[in-house]
Amino acid sequence: MTVPSIVLNDGNSIPQLGYGVFKVPPADTQRAVEEALEVGYRHIDTAAIYGNEEGVGAAIAASGIARDDLFITTKLWNDRHDGDEPAAAIAESLAKLALDQVDLYLVHWPTPAADNYVHAWEKMIELRAAGLTRSIGVSNHLVPHLERIVAATGVVPAVNQIELHPAYQQREITDWAAAHDVKIESWGPLGQGKYDLFGAEPVTAAAAAHGKTPAQAVLRWHLQKGFVVFPKSVRRERLEENLDVFDFDLTDTEIAAIDAMDPGDGSGRVSAHPDEVD
């Protein structure tokens with residue numbers, strides 16, 4: 001199974017479906033990533049704060065897959081925004097990953113109370129210029145954060161990785177991203193178990209119509225919206241199921257029905273609010 005890629009605003013390509021290792025224990029990470037690579041994943045998403053970059057690196061090294069065939073993302077943690085900390089942080093991440101360069105480096109959270117995310121973004125631009133990452137982006141950034149970093153630097157992030165699922169679609173952010181050619185990456189795309197997305201009528205109807213599981217129907221909804229998506233599992237059968245989403249298309253009516261699952265009041269949020277994370 002070959003995962004389609006989409007083109008970022010800097011000209012680089014990114015596989016539209018990847019494997020995220022959030023909450024994968026460090027001791028289990030190498031085997032989990034090895035299995036994901038065996039199944040066919042080529043896009044791996046980690047972060048410094050996850051504590052499992054070394055396992056990702058070990059899996060990459062053991063895989064025998066050419067580096068050019070992989071897309072590796074990691075992230076700058078909140079306490080590394082000041083001074084030259086971003087440069088030190090990416091050096092540490094690269095050492096743990098046993099790589100010379102990542103494909104995408106993200107500012108993990110804006111932490112607006114510290115008021116240093118503009119500086120962090122300026123440093124990210126320098127890291128890209130130095131060849132330590134091919135693309136740069138952000139995660140969990142709201143529209144005011146995005147507008148501020150773009151106004152300060154003139155550089156638009158390639159991606160914004162945000163919590164996004166049918167019950168919480170963050171349309172203000174996705175509309176802004178579409179207007180500025182920023183690709184959205186969905187984390188928690190299946191609702192993280194807080195919502196019975198798989199029992200919702202629009203999802204079950206779409207799944208039944210195409211002979212797919214509810215999870216596959218939700219993932220297909222993300223993909224047809226143009227989002228990059230990271231379903232997470234450590235079970236091989238689920239890894240395979242999550243990858244088997246490129247042989248069907250939801251109808252416009254099915255997409256509209258899933259769109260309507262968001263009540264629009266923000267109640268679908270599972271994670272912390274970006275303005276409150278420090």
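The backbone N, Cα and C atoms fix where each Cβ goes, glycine too.
Not measured: the values here are computed from a predicted model.
Under mutagenesis, Swiss-Prot gives Phe22 to Tyr with this note: Tighter binding of NADH. In sequence order, Asp45, Ala47, Tyr50, Trp187, Lys232 make up the list of same-chain residues 6 or more apart from Phe22 (mutagenesis position) whose Cβ falls under 8 Å from its Cβ. DSSP gives Phe22 (mutagenesis position) a coil state; it is part of no helix or strand.
Summarising the annotation, Swiss-Prot assigns active site, proton donor to Tyr50 and lists experimental evidence as the type of evidence. The Cβ of Tyr50 (active site, proton donor) has 22 other Cβ atoms within 10 Å, all protein chains considered.
Feature annotation from Swiss-Prot assigns substrate binding site to His108; the stated evidence is experimental evidence. In the three-state DSSP scheme, His108 (substrate binding site) falls into the coil class.
The NADP(+) binding site annotation in Swiss-Prot covers 188-242 and rests on experimental evidence. Classification of Glu237 (NADP(+) binding site) by DSSP places it within a helix.
Following the DSSP three-state reduction, the secondary structure of Lys232 (mutagenesis position) is coil. The number of other Cβ atoms within 10 Å of the Cβ belonging to Lys232 (mutagenesis position), over all protein chains shown, comes to 22. For Lys232 to Gly, Swiss-Prot lists a mutagenesis experiment annotated as follows: Tighter binding of NADH.
For Arg238 to His, Swiss-Prot lists a mutagenesis experiment annotated as follows: Tighter binding of NADH.
Taking CA atoms as the reference points, Phe230 (NADP(+) binding site) and His108 (substrate binding site) are 15 Å apart. Sequence-distant neighbours of Leu223 (NADP(+) binding site) (same chain, 6+ residues apart, CB-CB distance under 8 A): Gln16, Leu17, Val229, Val245, Phe246. Cα separation, Arg238 (mutagenesis position) to Gln216 (NADP(+) binding site), rounded: 10 Å. Classification of Pro202 (NADP(+) binding site) by DSSP places it within a helix. Between Gly188 (NADP(+) binding site) and His108 (substrate binding site), the C-alpha separation comes to 15 Å. In the three-state DSSP classification, Gly188 (NADP(+) binding site) falls within coil.
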